[in-house]
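Q: After the C-alpha cells below, expect a handful of questions from me.
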Amino acid sequence: MSASTVSITASPRTIRRTPVLSGEKKSNFDFPPSESHANAAIGESSAGTNKDLIRAEAAGERSNTYDVGPVTRKSGSTATGTNTTTTQRRTRKSQGNKIDRGKWKTVVRVFAKQFGALLLLVGLIQLIRKLTLKDSSLSSSNFPIETEMVLSELESRISAVDGLVKTTTKMMQVQVEFLDKKMDSESRALRQTIDSTSSVLHSELKKVESKTERLQVSVDELNAKPLVSREELERVYEELKKGKVGDSDVNIDKLRAYARDIVEKEIGKHVADGLGRVDYALASGGAFVMGHSDPFLVGNGRNWFGTSRRRVHSKAVKMLTPSFGEPGQCFPLKGSNGYVLVRLRAPIIPEAVTLEHVSKAVAYDRSSAPKDCRVSGWLGDIDMETETMPLLTEFSYDLDRSNAQTFDIADSAHSGLVNTVRLDFNSNHGSSSHTCIYRFRVHGRELDSVSVAHA
C-alpha cells in the first residue's frame, strides 16, 4: 500500500478539510499563441480567478463525497528517510490535448456560423419561392379567361374568313359558269358562220367549175370547127357577086385565109393587154404616181400621208396596173372631181390615152365611173399653180361603150415630148362620195437618140 492511500484512509470522516493547493497556477485551457496575444488586453487575473473558482468547486464536491484530504505525493529517500510533498504538474501531453480541443471549438464555431447563414439563405429562398408561386397562381387564375377571349376572337375571325372564302368561291363559280356559257355560245355562232361560209364557198366553187366546164366545151367545139363555116363563106361570096366582082377575083380559099388572119389579129389584141398598144404609164414598166387628190378610204386607211415621201398612198399604184376586169381592183378618190399625176417610164410623143372601168357584165354599181375628163402633159417639172399645163385632149367616158375606152390626141405632132401626164375629172356618173379609177394608160412612140438631139 502506498503512502497516499494510507493518508486518505487514516483521516477521520467527520473532519472536513479545506483543500489547499500549492504550486503554480495555470490555466485549464491553453490558448494558442495567436489567441493568447489577442486576449492579453482583457487581463490575466480575471481569467485565472474564474478558473480557480471552478477548480475549487470541483475539489469541494469530491471531498464531500469521499472525505479525503488533498492529494499529495510523497517522495522519500531511503538514504535520508525524509518525505517531500509537491504539486503534480501538467505534462506536455495534457497541454497538447487542450490545444486540440481549442481548434475543434473554432471549427465548430465556424461551422455553426456557416450553417446559420445557410439556414438563413434557405429561408429567404423559400420565402421568394412562395411569393413567386403566389404571383404565378394569381396570373394563372386569370390566364384561362384571357385565353378563352382570345380563342373566341380567333374563332370569330376564322368563321368570318371562312364565310368570305365561301362567298368568293361561289362568285367565282358563277363567273366561270357564265364565261363557259358565253364561250360555248360564241363558239357555236362561229361554227355556224364558218359552216355557212363554207357552204357558200362550196356553191360558188361549183358554179365556177360548171362555167369552166362550159368554157372548155366551147373551146373544144371551136377547135373542132373551122374558123369560118362554108355557109358563111358562100353568103359572102354571093354578096361579092352582087357587088359585081368577077369570079376570077374571088376565091373561097383566099377568103377563108383572110378571115383567119382577122380573127388571129383580134385574139392577139386581147392577149396583148386587150388593146395591142404600148402603155408608157404601166407601173411594172417604170411609171409611177407622183400625186393625187384626197383618197376615199375607211378604217385604218385614213392615216395615209405617212406612207410615202410624195404624199402618195401605197394603193395608188392600182391605177397603173391591170385589173383584169375584177370589181373592186381600183383606187377610189374622194368626191366627184379630182386628179392623178403620173410620171411616164420615158419621154414620148403622146398619141392616145385609155381610161378603164369595170365591165357592165360584172359590175355591181358603175355610178363611180369618171365622166368629163381632161388630160395635160409636159416635159420636165413645172409649177402647176402658176404655169399653164399644156392640154393634150378632153373626153367623156361613156358607160354604154366598152369598159376600156381609148381617146386619140388630135395634134400629137405639135405636142412635143412629154414625160409627165395629169388626168383631171370634173364629174362622175352619179356617185357623190367617190370616183373610182381602175386603170389609166398613155400610148405614144419614143424617139431615137438622134431625133432627141435634133429636137
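Going from the start of the chain as shown, residues are counted 1 onward.
Even glycines carry a Cβ here, placed using N, Cα and C.
Owing to the predicted nature of the structure, the values given are computational and were not obtained by experimental measurement.
From Swiss-Prot, for reference:
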type: DOMAIN; residues: 285-447; note: domain 'SUN'
type: MUTAGEN; residues: His434 to Ala; note: Strongly affects binding to SINE1, SINE2, SINE3 and SINE4; when associated with F-438
type: MUTAGEN; residues: Tyr438 to Phe; note: Strongly affects binding to SINE1, SINE2, SINE3 and SINE4; when associated with A-434
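Are these features on the surface or tucked inside, and what touches them?
A: Long-range Cβ proximity for His434 (mutagenesis position), meaning a same-chain Cβ under 8 A and a gap of 6 or more residues, is found for Phe296, Pro332, Leu333, Lys334, Gly335, Ser368. Secondary structure from DSSP puts His434 (mutagenesis position) in a beta strand.
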Q: Non-local Cβ contacts of Tyr438 (mutagenesis position) (under 8 Å, 6 or more apart, same chain)?
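A: Counting only residues 6 or more apart in sequence, the Cβ neighbours of Tyr438 (mutagenesis position) under 8 Å are Lys318, Met319, Ser323, Gln329, Cys330, Glu356, His357, Val358, Asn403.
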